[in-house]
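Asks: I have a structure I would like to understand better, so I am pasting it below and will then ask my questions one at a time.
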Amino acid sequence: MTEKVKQHAAPVTGSDEIDIGRLVGTVIEARWWVIGITTVFALCAVVYTFFATPIYSADALVQIEQNSGNSLVQDIGSALANKPPASDAEIQLIRSRLVLGKTVDDLDLDIAVSKNTFPIFGAGWDRLMGRQNETVKVTTFNRPKEMADQVFTLNVLDNKNYTLSSDGGFSARGQAGQMLKKEGVTLMVEAIHASPGSEFTVTKYSTLGMINQLQNSLTVTENGKDAGVLSLTYTGEDREQIRDILNSIARNYQEQNIERKSAEASKSLAFLAQQLPEVRSRLDVAENKLNAFRQDKDSVDLPLEAKAVLDSMVNIDAQLNELTFKEAEISKLYTKVHPAYRTLLEKRQALEDEKAKLNGRVTAMPKTQQEIVRLTRDVESGQQVYMQLLNKEQELKITEASTVGDVRIVDPAITQPGVLKPKKGLIILGAIILGLMLSIVGVLLRSLFNRGIESPQVLEEHGISVYASIPLSEWQKARDSVKTIKGIKRYKQSQLLAVGNPTDLAIEAIRSLRTSLHFAMMQAQNNVLMMTGVSPSIGKTFVCANLAAVISQTNKRVLLIDCDMRKGYTHELLGTNNVNGLSEILIGQGDITTAAKPTSIAKFDLIPRGQVPPNPSELLMSERFAELVNWASKNYDLVLIDTPPILAVTDAAIVGRHVGTTLMVARYAVNTLKEVETSLSRFEQNGIPVKGVILNSIFRRASAYQDYGYYEYEYKSDAK
């Protein structure tokens, strides 16, 4: 014979310390849960990336040039130094209602046409099937105020015809390319690119609402510090539409800049257009008066001296008119205390003084000459003013036409080839990480709040005797059937381990229990042993049946009574029928002396549970059950009673009054210390002493590997 002993041990950590090894071990034990939850998250992310609406991005580049300085007062020589425009102000201007509102009007963005698809997944499915390009182009859509809250649906009949209806009862039939007018509703469909039967929802948004949407999707940033170059980015679902929108925004921004720069010239032209007819009218009146005076005085000629005075006066009036224009320009730049403004005023005063002197010389002339000089001066001054206005008008027209503004579109809008979002790789990776984190946290929390007994030492430290520690049988586990009921796993043995694999370590542990029971029951009042459990599905029936089998192998007559009249299945495990079982005996339908049924194991008999009664607890309290126990105790060397869990029903507390020894089964890493203590407390309240606890299904846990040590034994025959 050969014997092998393997010991795995590690130091015990303090209870107040964070045991990293235990945490890692707990995660390793629940690795399939972690992998499963992580896989579910990853699959959800993959499905999302397939069905999520792709968002595209278009960008354009705009340069804000320095002011070219096209002022009409450049000849003054004291203009301010040119500076680049403030980028922040220009960014706000691009995002203003002035610019975006014109884009909404130009592209009819206040009219939205969306295809009706299955919620959530419909649009994604259409993209996968290649039907995402079905559209209906609507350029005009208006409805009365009383229909503002109604939903309008456009149903495609073919590539030319359609019907328009609303949830308010409106219905009409239209044709592409023709204006539909009915009951105050006007609709212009330019083109239909959709299969017959397709439905679209036509919505009319407010201009302000669409401007807000444009502002949310538009991003304007400055490239560099005070570089004067702005980058415009617009995001959306339609590749072509976002490009057109961004081009329209850039173009409208440029146009408003030009309009702003030429606004001064435009206002001056409007003023001149108003003044020129009046000046021309006054000139005509002056010419008529001069001609009439000459005809009346027979064409009086002026002497050379008077003519020189007249020329000087006309010249001074022309200079005064020119100064008037210059003063209008310079007053926009400076105050009257500025040197340039003061120089102009001094020049005007000098001309006024000179004009006053000339008027004095005219006064000294004869009356006829005075009148002819005055009339001639009015005509010539009027002619000069009129010509100055005409010249100024031409200059302003040239200025207006030559205004290019400060904005230049460097790069027109173009849609980037890739998808901006969703980022499939990042989403899937993030889902995997999230699933991994949540599953690990869930496993650790479950382990923290539901920590089962992981060592016999835990029970012994609290004064609870451990009669046996039965290891988990991999052989039995492979043959067990498992059902999950309300989240709880129900294990059911299909073959007795003591018969199928008698050398299993679990059977060796049960044989050790058999030896311990021999001494434990020496002082008992009878030879009846009750086996109960803390909770369901902990292997109580497994321990009880195999214990009965190994005891019967010592040439002792053993009777196993299945008192679990609700869920007992020992008759299936031992291969007997369930006829005339315990429930029939207790209600008087069966004979006690013939109730025991032999099993395939010698000296091992069984009383099955019988048919499920409506009142198992009441039957166990009957005198009939006491008679059965007394008869069994007299006719067998050992009587084992398999009872339901004490925390589930009270059957064990009733049966315990008839037995001499009671043992309780707890499952390793499943039942908690609190559950064991509560179970013992219930037996104590009913006056039933419990000899000890059997810790069942012990296995080497990754989380407990380093705590109390783990032993593996092999003891087999030598190979020959």
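The count begins at 1 with the first shown residue.
A Cβ is built for glycine as well, from the same backbone N, Cα and C atoms used for every other residue.
Per Swiss-Prot, mutagenesis Tyr467 to Phe is noted as: No loss of autophosphorylation. In Swiss-Prot, a mutagenesis experiment is listed as Tyr491 to Phe, annotated with the note No loss of autophosphorylation. Here Swiss-Prot notes a mutagenesis experiment, Lys540 to Met, with the remark: Loss of autophosphorylation. According to Swiss-Prot, the mutagenesis experiment Tyr569 to Phe carries the annotation: Loss of autophosphorylation. Looking at Swiss-Prot, you'll find the mutagenesis Tyr636 to Phe noted as follows: No loss of autophosphorylation.
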Asks: So if I measure Cβ to Cβ from Tyr636 (mutagenesis position) and keep only same-chain residues at least 6 apart in sequence, which ones fall under 8 Å?
Replies: Asn527, Arg557, Val558, Leu559, Asp605
Asks: Please report the distance from the Cα of Tyr569 (mutagenesis position) to the Cα of Lys540 (mutagenesis position), rounded to the nearest angstrom.
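Replies: One finds 12 Å between the Cα atoms of these residues.
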Asks: Reported as an integer number of Å, what is the Cα distance between Tyr467 (mutagenesis position) and Lys540 (mutagenesis position)?
Replies: 14
Asks: Below 8 Å Cβ to Cβ and six or more residues apart, same chain only. Which residues does that give for Lys540 (mutagenesis position)?
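Replies: Once residues fewer than 6 apart are set aside, Lys540 (mutagenesis position) is near Met531, Thr532, Gly533, Asp642, Pro645, Val665, Asn696.
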